[in-house]
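Data block below; observations after.
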Amino acid sequence: MSHIPISNTIPTKQTDGNGKANISPDKLDPKVSIDMEAPEFKDFAKTMVDFIAEYLENIRERRVLPEVKPGYLKPLIPDAAPEKPEKWQDVMQDIERVIMPGVTHWHSPKFHAYFPTANSYPAIVADMLSGAIACIGFTWIASPACTELEVVMMDWLGKMLELPAEFLACSGGKGGGVIQGTASESTLVALLGAKAKKLKEVKELHPEWDEHTILGKLVGYCSDQAHSSVERAGLLGGVKLRSVQSENHRMRGAALEKAIEQDVAEGLIPFYAVVTLGTTNSCAFDYLDECGPVGNKHNLWIHVDAAYAGSAFICPEYRHLMKGIESADSFNFNPHKWMLVNFDCSAMWLKDPSWVVNAFNVDPLYLKHDMQGSAPDYRHWQIPLGRRFRALKLWFVLRLYGVENLQAHIRRHCNFAKQFGDLCVADSRFELAAEINMGLVCFRLKGSNERNEALLKRINGRGHIHLVPAKIKDVYFLRMAICSRFTQSEDMEYSWKEVSAAADEMEQEQ
């Protein structure tokens, strides 16, 4: 064996480059702890729990949008990290001084932008435990509980939605679920699995074609209302994606088939289609029962993106919107949007994960273990290697709320949206821009896009509520999303009064 020299990078100088004294490793006292001790941690954690509870229970009183300008934070903190440890009490004081002035309060009942991001006390506590265990569950052996709880939780969740048995690990077939970070990751993972599947199929039919030639012919499909992450998945996957014109904001099977047939006639190879259930712009639902069979007929991988609306499928009255799910190859929704599970927790199911596993399979010796094949190694199901113990918060939320209370949460939000919609149509100045679906209301002032742009600017400028816009077929409108678990009927009345007051101001200034 060749001689391996001992590292000579241990500092021997009395001072570093800045003139500060170096401490020789042999002079460090091993009995002196550099960590926060358990009693101090308990005091710190109890104080933080009190702060969190006070913050959330009184979040309604805070201005939903911060008034700071870019760069506000840097002058509030030192230019460099402290040489000596500070007191945790000082850190707590700086939360209000440094952090809170720049926070947009997503869990305020006055926050109506985007779609909700979930939050609950059980999920917060679960994240504390996950942080304490601090495992990186890329393989079964890296932390068996991390993998096995995820398998079971994905089956629990799939049963709550009444997904076909082929998607569930408990069915004994190929299928199973995995927790991804976001719906964007799920869309990309599905695309890469579909790409690998189609490459294999085409190579068997045309062994004379090289991979570059085949990839240049692949084309995928989505509605013109699909999320921007679908287009991004195509860019990252190095394939063409074609936008299919929607009908009343929804993709129809006939339009998808026409696009496929046109591309086949031009020598392209269709391989993948994303069907959106609950679009970001207006919460519209593609016709899965039409598009799925079309995709199956042409041997496309059908991926269903139900990032927001999927949570509602735990309620029987909304499951008709996922009619045709048996035709899908993969299905995704985000419990971290609407099911009271803190970010990040994006649930994805695959009928045949082997296409994804084989596409991502890089198997160095240091990641191998004796139990390979007996349980999933989730590193093969995702883009990154590392993964947190995310199943804990799903387990805590499902147990501590129960299905009935989660259903009640969804239904409350849907009723609040109807309440706001009723207030809107009762004012002759306003109109709905789309059908009210789930917890989203799309509305606008009658008249020009410019009037509505001015209205939104005025609403957000007042800072009492926060909305974002959307545009479909050159019609600009405002989106009122019900986002907070603290929302009450009175909050919807307050938000409507803010919208109405902003419109009043515009009229007075004309």
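Note: Cβ is positioned from N, Cα and C throughout, glycine not excepted.
Here's what Swiss-Prot has on this protein:
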ACT_SITE  HIS227  active site
BINDING   THR117, HIS227  substrate binding site
BINDING   ALA183, SER184, HIS227, ASP305, ASN334  pyridoxal 5'-phosphate binding site
MUTAGEN   THR117 to Ser  Increased specific activity to L-DOPA and 5-HTP. Decreased ligand binding affinity
MUTAGEN   THR117 to Ala  Decreased specific activity to L-DOPA. Increased specific activity to 5-HTP. Decreased ligand binding affinity
MUTAGEN   HIS227 to Asn  Enzymatic shift from L-dopa decarboxylation of to L-Dopa decarboxylation-oxidative deamination
MUTAGEN   HIS227 to Trp  Decreased specific activity to L-DOPA and 5-HTP. Decreased ligand binding affinity
VARIANT   THR12 to Pro  In allele Ddc-R6, allele Ddc-R9, allele Ddc-R16, allele Ddc-R20, allele Ddc-R25 and allele Ddc-R30
VARIANT   LYS197 to Asn  In allele Ddc-R9
VARIANT   VAL264 to Met  In allele Ddc-R11 and allele Ddc-R18
VARIANT   ARG390 to Met  In allele Ddc-Ore
VARIANT   SER428 to Phe  In allele Ddc-R33
VARIANT   SER489 to Ala  In allele Ddc-2b
Exercise for the section: Please report the DSSP secondary structure of ASN334 (pyridoxal 5'-phosphate binding site), reduced to three states. Expected result: coil
Exercise for the section: Work out the three-state DSSP category of LYS197 (variant position). Expected result: helix
Practice task
Please report how many Å separate the Cα atom of ARG390 (variant position) from that of ASN334 (pyridoxal 5'-phosphate binding site), as a whole number.
Solution key: 13
Practice task
By Cβ count within 10 Å, point out the most packed of the recorded positions listed: THR117, SER184, ASN334, SER428, SER489.
Solution key: ASN334
Handout entry: For the recorded positions HIS227, ARG390, the one whose C-beta sees the most other C-beta atoms within 10 angstroms
Key = ARG390
Exercise for the section: Compute the C-alpha separation of LYS197 (variant position) from VAL264 (variant position), stating it in Å without decimals. Expected result: 18
Practice task
In whole Å, note down how far the CA of SER489 (variant position) lies from the CA of SER184 (pyridoxal 5'-phosphate binding site).
Solution key: 33
Handout entry: Cα distance (Å, whole number) from SER428 (variant position) to ASP305 (pyridoxal 5'-phosphate binding site)
Key = 36
Exercise for the section: Over all pairs in ALA183, SER184, HIS227, ASP305, ASN334, the listed pyridoxal 5'-phosphate binding residues, work out the largest Cα-Cα distance in Å. Expected result: 14
Fill in the blank from the handout: Candidates ALA183, VAL264 (recorded positions); min other-Cβ count within 10 Å returns VAL264
